[in-house]
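Below: the structure, in structure tokens.
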Amino acid sequence: MPSIRLADLAEQLDAELHGDGDIVITGVASMQSATTGHITFMVNPKYREHLGLCQASAVVMTQDDLPFAKSAALVVKNPYLTYARMAQILDTTPQPAQNIAPSAVIDATATLGSNVSVGANAVIESGVQLGDNVVIGAGCFVGKNSKIGAGSRLWANVTIYHDIQIGENCLIQSSTVIGADGFGYANDRGNWVKIPQLGRVIIGDRVEIGACTTIDRGALDDTVIGNGVIIDNQCQIAHNVVIGDNTAVAGGVIMAGSLKIGRYCMIGGASVINGHMEICDKVTVTGMGMVMRPITEPGVYSSGIPLQPNKVWRKTAALVMNIDDMSKRLKAIERKVNQQD
């Protein structure tokens, strides 16, 4: 279990210490579950009333909240960002052994950097290049001529097809598949003819991809994921999609082929986005959005009907179904009124 003096933690976080710097911090916890040795954080002033009951040894907070502190405190401008950084310092995620498992199968032509870890039953095919400090989890497959940059980690059972490029310091969670064939077929009088997918997937640096996500290889050009992109679990990213730097994609999103998404976008969970179009930089699509047309202006976009009691929803649905007829009737009334005038 990691531990650190509160004063040392404050220094690493560039935080202002209030209280005993010799307190030993052994973990991060929520305000409700924290006990002695824990540090917690408060983002919203509405939680001030809970400080009296909080058992944490220290709390991260803003200057405005400091008068309400009942324990040692670290004062910062952005408590949530500080929480992320201190969680990294006190991370308890198991670290892999820096070795090659006896059951791993590694082709003689593969190139491995220093301190590479390859787990049990992993397969590394010919021409693969693994950078320094790369971690390949148990049961992973890395196909021919793929490259994985320094410091990147694949959790167990990740599949990387051939000719894929993954940048430095990337994290890919279990059961994700990178580089499977895109959904490309031509129709010959009712019969589907497969189109070989000859492109690649190019993933930038500092990209994180959740579990059970699929990113298809390009048909001719490449599927490209920019630097700093974060993608949640169970997303489908089709062939030739391009996602700009630092865009965030929440769980269950489906992106059709040849879609281009700009930088600094946020795509809400379970959204569906049409292909062969562009979304500009700094667009937010709220959850379950259905994007059928290009978006050319930054902003927040939504679609669909929010949850309602069933009886209310049925009435709303009926109105929507009849809106065309109502529009025609309204225009007819307007014409009559105009004629009378």
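Just so you know, glycine gets a Cβ as well, placed from its N, Cα and C.
Although substitutions are noted, the structure shown does not include any of them.
If you check Swiss-Prot, you get these features:
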- H239: active site, proton acceptor (ACT_SITE)
- V291 to M: In SS-C; sensitive to hydrophobic antibiotics and compounds (MUTAGEN)
Review point. What's the CA to CA span in angstrom from H239 (active site, proton acceptor) over to V291 (mutagenesis position)?
Key: 18
Revision key, fill the gap. Simplified DSSP label at the residue listed as 'active site, proton acceptor' comes out coil
Exercise for review: Work through the recorded positions one by one (H239, V291) and point out the residue whose CB has the fewest other CB atoms within 10 angstroms.
Suggested key: V291
